[in-house]
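Features of the protein shown, as given by Swiss-Prot:
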DOMAIN    7-283  domain 'Helicase ATP-binding'
BINDING   Met42, Pro43, Ser44, Gly45, Thr46, Gly47, Lys48, Thr49  ATP binding site
MUTAGEN   Thr46 to Ile  Nucleotide excision repair (NER) deficiency, no change in basal transcription activity, very low 5'-3' helicase activity
MUTAGEN   Lys48 to Arg  NER deficiency
MUTAGEN   Arg75 to Trp  NER deficiency, slight deficiency in basal transcription, decreased 5'-3' helicase activity
MUTAGEN   Cys116 to Tyr  NER deficiency
BINDING   Cys116, Cys134, Cys155, Cys190  [4Fe-4S] cluster binding site
MUTAGEN   Gly615 to Glu  NER deficiency
MUTAGEN   Arg683 to Trp  No effect
MUTAGEN   Arg722 to Trp  No effect
MUTAGEN   Ala725 to Pro  No effect
Amino acid sequence: MKLNVDGLLVYFPYDYIYPEQFSYMLELKRTLDAKGHGVLEMPSGTGKTVSLLALIVAYQRAFPLEVTKLIYCSRTVPEIEKVIEELRKLLSFYEQQEGEKLPFLGLALSSRKNLCIHPEVTPLRFGKDVDGKCHSLTASYVRAQYQQDASLPHCRFYEEFDAHGRQVPLPAGIYNLDDLKALGQRQGWCPYFLARYSILHANVVVYSYHYLLDPKIADLVSKELARKAVVVFDEAHNIDNVCIDSMSVNLTRRTLDRCQSNLDTLQKTVLRIKETDEQRLRDEYRRLVEGLREASAARETDAHLANPVLPDEVLQEAVPGSIRTAEHFLGFLRRLLEYVKWRLRVQHVVQESPPAFLSGLAQRVCIQRKPLRFCAERLRSLLHTLEIADLADFSPLTLLANFATLVSTYAKGFTIIIEPFDDRTPTIANPILHFSCMDASLAIKPVFERFQSVIITSGTLSPLDIYPKILDFHPVTMATFTMTLARVCLCPMIIGRGNDQVAISSKFETREDIAVIRNYGNLLLEMSAVVPDGIVAFFTSYQYMESTVASWYEQGILENIQRNKLLFIETQDGAETSVALEKYQEACENGRGAILLSVARGKVSEGIDFVHHYGRAVIMFGVPYVYTQSRILKARLEYLRDQFQIRENDFLTFDAMRHAAQCVGRAIRGKTDYGLMVFADKRFARADKRGKLPRWIQEHLTDSNLNLTVDEGVQVAKYFLRQMAQPFHREDQLGLSLLSLEQLQSEETLRRVEQIAQQL
């Protein structure tokens, strides 16, 4: 259908539209008109992706000079593929309406591991090895040697792409990862470099967060993208953690030992080259005097280790004299390494700021701040000059150099914590240095400054106002949308007591209490008797899950549960978990029914949708607070309190509730889907916890369902499931939660649509 969204003609590839999709498009258009940033919370399963794509593509076509590109960031590869499929649908609808092929290019970009087609590289399992192997076949000096001697190893796909792929831009169309690989096989071009080259003139690019937020990668991939782009972060409820991880470095004793052997290897290589080809080292010295910008003008294939973060003025100036020659630089790294090793020989925990660390460094081993900032770049230049083929071996040393660059660049927003042992195993000496980022806004700030509109969206962003605070930006629109339903298909309830009236909670004091564990088991047992097909249960941590399940086994509860449904458990091993998931789905298909026990913040809670019968009930055992004794977390809470005036308790509750909402949101994946959401902890009933749930869940959480016993909860569930089992046709939805074009244009509907969005 063709819609008029606030004066913009939008092609929408379906015959009917949800009212909230229309409302979402209105808010989105206002954000783009204002050329600002937006935070939008849209209920899960209401067609967020297609609304985003339809509106922004229409905007691109109406104002080609205002918005040149859509950069869509998603979290996992399956999600990226989903977005590309929606885009394909949208485009074929455009072509069917206009009767001609559009000059439109949309593509997905992923790591070499997912795109490489070279027969020697594809069998490798880990991304790091794939990158290293690729570099050893495509580095500029490897290719130069191959020009002289054709028998040397090389990558024919890259050679072919380099020779012919650049003149011909990618033909218009939509490409997912498999399409790119197929095209690569057909033409004999490298799909990875083809995709990287093509994102510059693509209309829509879909890739993962790291390509924009991790400065080491963003510098390589996203540097050339124009300012007039719209960036969308989808499923962005965890975006602050992604930002923090991309800027943090952990150094262990093992890493440092491997740095030592890296340095020895480099030392030998330098000596060998001095004897055979001293001119090469002289050339490098000359380049470094001219400034880093010249030194890094090497080919794209060599830019394998990018720089963590360097402002432009540093790249312009010459490298300090003390680290210009290769031997001096290696000596410099040795002194740095010795100092860090010495710092790791501690008996108690040390916490200090980067400036304090630097002054200690200057006093002990006379290393100044300025040469440290050049460490990462200087190492990159050296590895290039020495023609090191396999860069994966040098990742420990690269990590140390990145740490040096970061520690000398940022004085605020970071902390250094040195722990002599892991808290969980205090007897084993296992020292580790955490260089931990506490300010999520550091990584995302360049994105907000560089692109004219950044949209942060997810099903669970409540409370909305905390995101602009922790990411430090000013949105022009902030809105949360309700879910318009023809029948109430979600049933949230809070179970706070067992049948024996014992309060149930996962808090630390009552965690080991046998009565609480028994009541939790009883809840799962009774639910497994009334809920059809699949139940997903989330615990607060792996430890808690293991101890609870062991206790249920002793009490014979597990045996009774198994009579109703089969049990599957998520473990920390990825391969085991995928098998468990597969079998869980099989058991649901066969009608045997299944229960999946998993962990909030685990793999299952983040990316896996339990559509229809795979998840008819989600049970949240306890409030999923993060492990609060961790020193890194304490430092971050302190920073948030001082810098952004966010109270510790508010942040912890916000963090726990967004994860709880994320877990229970897995059950509802569309308006025809239905499911129970059981919050099993008396603390959920408190106003401060309940108020932090997304608006679309809060609306259906009635006062009568706030503090139930297990029996009352089961009665509510029975009644709800019986209602849901009645036949439900599309006709029942029409005009209420599903609109045709005529209905959408009526005044009454437009008035209703106005009320869906709640601005902040």
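Note that Cβ sites are derived from N, Cα and C of the backbone, with glycine treated the same way.
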Subject >> Distance [Cα-Cα, Å, rounded] between Cys134 ([4Fe-4S] cluster binding site) and Ala725 (mutagenesis position) >> reply: 55
Subject >> Mean per-residue pLDDT computed across the domain 'Helicase ATP-binding' (7-283) >> reply: 93
**OP:** Could you say whether, by DSSP, Cys190 ([4Fe-4S] cluster binding site) belongs to a helix, a strand or a coil region?
**Re:** coil
Original post:
Restricting the comparison to the mutagenesis positions Cys116, Gly615, Arg683, which residue's C-alpha is spatially nearest the C-alpha of Gly47 (ATP binding site)?
Top reply: Gly615
Original post:
In the same chain, outside Met42, Pro43, Ser44, Gly45, Thr46, Gly47, Lys48, Thr49, whose C-beta lies within 8 angstroms of the Cβ mean position for the ATP site?
Top reply: Glu20, Gly459
Subject >> Listed in sequence order, residues not in Cys116, Cys134, Cys155, Cys190 with Cβ within 8 Å of the centre of the [4Fe-4S] cluster site Cβ atoms >> reply: Arg112, Ile117, His118, Val121, Leu137, Thr138, Phe157, Tyr158, Tyr192, Phe193
Subject >> Residue among the mutagenesis positions Lys48, Arg75, Arg722 whose Cβ has the most other Cβ atoms within 10 Å >> reply: Lys48
**OP:** Name, in the order they occur in the sequence, the residues of the same chain whose CB lies under 8 A from the CB of Met42 (ATP binding site) and which sit 6 or more residues away.
**Re:** Glu20, Tyr24, Lys48, Ser51, Thr457, Ser458, Gly459, Phe481
Original post:
If you measure from the Cα of Arg683 (mutagenesis position), which of the binding-site residues Pro43, Gly45, Thr49, Cys155, Cys190 is the nearest?
Top reply: Pro43
Subject >> Lys48 (mutagenesis position): secondary structure state under DSSP, collapsed to three categories >> reply: helix
Subject >> Chain-internal residues, separated by at least six, CB under 8 A from Cys155 ([4Fe-4S] cluster binding site) >> reply: His118, Cys134, Leu137, Thr138, Cys190
Original post:
If you measure from the Cα of Thr49 (ATP binding site), which of the mutagenesis positions Arg75, Cys116, Gly615, Arg722, Ala725 is the nearest?
Top reply: Arg75
Original post:
Which Cβ among the recorded positions (Gly45, Gly47, Gly615) has the fewest C-beta neighbours inside 10 Å?
Top reply: Gly47
Subject >> Packing count at Arg683 (mutagenesis position) (other Cβ atoms within 10 Å of its Cβ) >> reply: 21
**OP:** Just name the most isolated of the recorded positions Pro43, Cys116, Cys134, Cys190, Ala725, going by other Cβ atoms within 10 Å of its Cβ.
**Re:** Ala725
**OP:** Could you tally the C-beta atoms, other than its own, that fall within 10 angstroms of the C-beta of Ser44 (ATP binding site)?
**Re:** 24
